[in-house]
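According to Swiss-Prot, the isopentenyl diphosphate binding site annotation covers LYS31, ARG34, HIS65, ARG82, on the basis of similarity to another entry. For the published mutagenesis ALA64 to Thr, Swiss-Prot gives the following note: Produces only C20 (GGPP) as a final product. It seems to block further chain elongation of GGPP to GFPP. Under the heading of mutagenesis, Swiss-Prot lists ALA64 to Val and annotates it as follows: Produces only C20 (GGPP) as a final product. It seems to block further chain elongation of GGPP to GFPP. Among the features that Swiss-Prot reports, Mg(2+) 1 binding site is placed at ASP72, ASP76, with the record citing similarity to another entry. Residues or ranges marked as Mg(2+) 2 binding site by Swiss-Prot: ASP72, ASP76. Residues or ranges marked as all-trans-polyprenyl diphosphate binding site in Swiss-Prot (evidence: similarity to another entry): ARG81, LYS166, THR167, GLN204. VAL84 to Ile appears in Swiss-Prot as a mutagenesis experiment; the accompanying note says: Produces a mixed population of C15 (FPP) and C20 (GGPP); when associated with R-88; M-177 and V-191. Experimental mutagenesis is annotated in Swiss-Prot for HIS88 to Arg, with the remark: Produces a mixed population of C15 (FPP) and C20 (GGPP); when associated with I-84; M-177 and V-191. Annotation of the mutagenesis experiment ILE177 to Met in Swiss-Prot: Produces a mixed population of C15 (FPP) and C20 (GGPP); when associated with I-84; R-88 and V-191. The annotation that Swiss-Prot gives for the mutagenesis experiment MET191 to Val reads: Produces a mixed population of C15 (FPP) and C20 (GGPP); when associated with I-84; R-88 and M-177.
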Amino acid sequence: MLIDHYIMDFMSITPDRLSGASLHLIKAGGKRLRPLITLLTARMLGGLEAEARAIPLAASIETAHTFSLIHDDIMDRDEVRRGVPTTHVVYGDDWAILAGDTLHAAAFKMIADSREWGMSHEQAYRAFKVLSEAAIQISRGQAYDMLFEETWDVDVADYLNMVRLKTGALIEAAARIGAVAAGAGSEIEKMMGEVGMNAGIAFQIRDDILGVIGDPKVTGKPVYNDLRRGKKTLLVIYAVKKAGRREIVDLIGPKASEDDLKRAASIIVDSGALDYAESRARFYVERARDILSRVPAVDAESKELLNLLLDYIVERVK
């Protein structure tokens, strides 16, 4: 993908170990959902020229996403992502932290460099502001996610607020920045941001589902990771708070055995939490689709591809 080449060229820096750590997860693969949303939004609203201008902006979104993954993996002590050992497992915590910091800075440098790709000063400023806001929201979301591991005083509203920040904010930014690249006005930018936010919430709910029933060989991540960390996913909250299956409280967390986690997963499925989560994911995808239908398109094919991407979000198996 063109975005990958851009990032790899950009991050071809010395020392080699820093470059290697920074690009470890990029080279491992991934969905590239966020930069794809940026590029499709730019083309939908401004045609092929806008899409070409958006390449460094789309790369900045993926670079920021990769930075957040590296740091999240350190905090969660996750050992596998995208089917390979995580960055801190391969390079150690110190190098992984440094790689994340470097990617974070690189994401904003890419936006500055977008001026050389035909972006105006105002467009670059708007994109910079959007990503800056998203970066703060992501950190807030991660903070809530960590705090929720320490308590059971978490309800669906708390969960949704956390997800809007941790996952929704960057996908919202991806869509808004695509609109900025196309030269769209503030109202269209806002509407595309709402498309991205709702898609992001659905994406995270689907992630929660795959954390319970996903195949590790397909997802590239160990199953039950969220349960092992004691994370308050939508499924866990529903099973405990809505279905009254409080035995889950004693079956998840860092001290839980593999049998405990399997039993917790079985209880979650039996409680109806899986069906509930799937229905909520579809609700947010349909909300995104409704908003998207009201956005005028210069390129109809790109709009259709965005609609297909919404389908993928709730149907994906990894």
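Glycine is no exception: its Cβ is also placed from the backbone N, Cα and C atoms.
For all the noted positions, this structure keeps the original residue and models no substitution.
In this structure, ARG82 (isopentenyl diphosphate binding site) belongs to neither helix nor strand by DSSP; it is coil. ALA64 (mutagenesis position) sits 17 Å from ARG81 (all-trans-polyprenyl diphosphate binding site), taking the C-alpha atoms as the reference points. Reported as a whole number, the C-alpha separation between HIS65 (isopentenyl diphosphate binding site) and THR167 (all-trans-polyprenyl diphosphate binding site) equals 10 Å. Neighbour count (other Cβ atoms within 10 Å of the Cβ, all protein chains): 25 for HIS65 (isopentenyl diphosphate binding site).
In this view, HIS88 (mutagenesis position) is surrounded by 24 other Cβ atoms within 10 Å of its Cβ, with every protein chain counted. In sequence order, ASP72, VAL163, PHE203, ASP207 are the residues of the same chain, not among ARG81, LYS166, THR167, GLN204, whose CB sits within 8 A of the CB centroid for the all-trans-polyprenyl diphosphate site. Here the candidates are the binding-site residues ARG81, ARG82, LYS166. The one whose C-alpha lies nearest to that of ILE177 (mutagenesis position) is LYS166. Taking CA atoms as the reference points, MET191 (mutagenesis position) and ASP72 (Mg(2+) 1 binding site) are 29 Å apart. Residues near LYS31 (isopentenyl diphosphate binding site) in space but far in sequence (CB under 8 A, at least 6 apart, same chain), listed by position: ARG316, LYS318. Taking CA atoms as the reference points, LYS166 (all-trans-polyprenyl diphosphate binding site) and ARG82 (isopentenyl diphosphate binding site) are 19 Å apart.
Minimal Cβ crowding within 10 Å, among the binding-site residues ARG81, ARG82, is found at ARG82. As a whole number, the greatest separation of Cα atoms within the isopentenyl diphosphate-binding residue list LYS31, ARG34, HIS65, ARG82 is 16 Å. Neighbours of the isopentenyl diphosphate site: apart from LYS31, ARG34, HIS65, ARG82, residues of the same chain with C-beta atoms within 8 angstroms of the site's C-beta centroid are GLY30, ARG32, LEU33, GLU62, THR66, LEU69. Sequence-distant contacts of VAL84 (mutagenesis position), defined by Cβ-Cβ distance under 8 angstroms and a gap of at least six in the same chain, are HIS24, LEU25, ALA28, VAL90, GLY220. Neighbours of ARG34 (isopentenyl diphosphate binding site), defined as other CB atoms within 10 A of its CB across all chains, total 24.
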